[in-house]
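Below is one structure, written out as structure tokens; the observations come after it.
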Amino acid sequence: MMLPRSMKFMTGRRIFHTATVRAFQSTAKKSLTIPFLPVLPQKPGGVRGTPNDAYVPPPENKLEGSYHWYMEKIFALSVVPLATTAMLTTGPLSTAADSFFSVMLLGYCYMEFNSCITDYISERVYGVWHKYAMYMLGLGSAVSLFGIYKLETENDGVVGLVKSLWDSSEKDNSQKIEAKK
């Protein structure tokens with residue numbers, strides 16, 4: 001006797017075939033790895049020494065702990081009112097406010113990328129590539145700081161740059177609309 005599809009759940013018959021269930025059960029879990037970076041060989045379970053050795057905690061570093069968290073929150077909270085002020089004003093911000101906004105935004109980006117590198121390119125797994133990533137982050141931040149200096153001294157700053165890009169796109173759109181008429 002053939003039952004309609006909606007009635008199969010009442011009879012206790014399987015709706016899914018066994019092959020489908022096996023396919024779900026046979027998938028292997030794979031940890032996140034970066035395909036183009038070589039990894040260091042790891043001991044099983046990440047245990048150094050023997051399992052009976054006492055745990056040796058890493059040395060405390062407040063810059064990577066509580067101070068890091070406080071600085072991250074200070075950067076985030078200082079950027080929000082400055083970004084709001086920059087959006088609400090019609091002209092460019094003062095040089096001091098724009099410089100402070102740019103440096104705080106750069107500091108916040110630095111700390112967040114630092115956290116990403118620490119989490120996903122760990123020194124234990126990737127070895128020297130962790131240090132290379134940190135050097136590249138520092139170099140990129142220094143170049144960005146120089147770029148902020150050039151924007152502040154030669155133009156209206158970062159906020160002026162964003163506003164000029166926004167205005168130019170509005171002018172381009174209005175010119176396209178007028179050209180269609």
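Placement of Cβ uses the backbone N, Cα and C atoms for every residue, glycine included.
The noted changes are left out; the structure has the residues it started with.
These features come from Swiss-Prot:
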type: MUTAGEN; residues: F100 to V; note: Impairs respiratory growth and reduces quinone reductase activity
type: MUTAGEN; residues: S102 to A; note: Impairs respiratory growth and reduces quinone reductase activity
type: MUTAGEN; residues: C109 to A; note: Decreases SDH cytochrome b content
type: BINDING; residues: C109; note: heme binding site
type: MUTAGEN; residues: Y120 to C; note: Abolishes quinone reductase activity. Little effect on complex assembly
type: BINDING; residues: Y120; note: ubiquinone binding site
type: MUTAGEN; residues: H130 to L; note: Reduces SDH FAD content. Probably impairs complex assembly
Exercise. If one measures from the C-alpha of F100 (mutagenesis position) to the C-alpha of H130 (mutagenesis position), what distance in angstrom results, rounded to a whole number?
Worked result: 30
Exercise. What's the CA to CA span in angstrom from H130 (mutagenesis position) over to Y120 (mutagenesis position)?
Worked result: 9
Exercise. Of F100, S102, C109, Y120, H130, which of the mutagenesis positions has the most Cβ neighbours inside 10 Å?
Worked result: S102
Problem set entry | Rounded inter-Cα distance in Å - S102 (mutagenesis position), C109 (mutagenesis position) | 11
For this session: Would you kindly give the Cα-Cα distance separating Y120 (mutagenesis position) and C109 (mutagenesis position), rounded to the nearest Å?
Result: 16
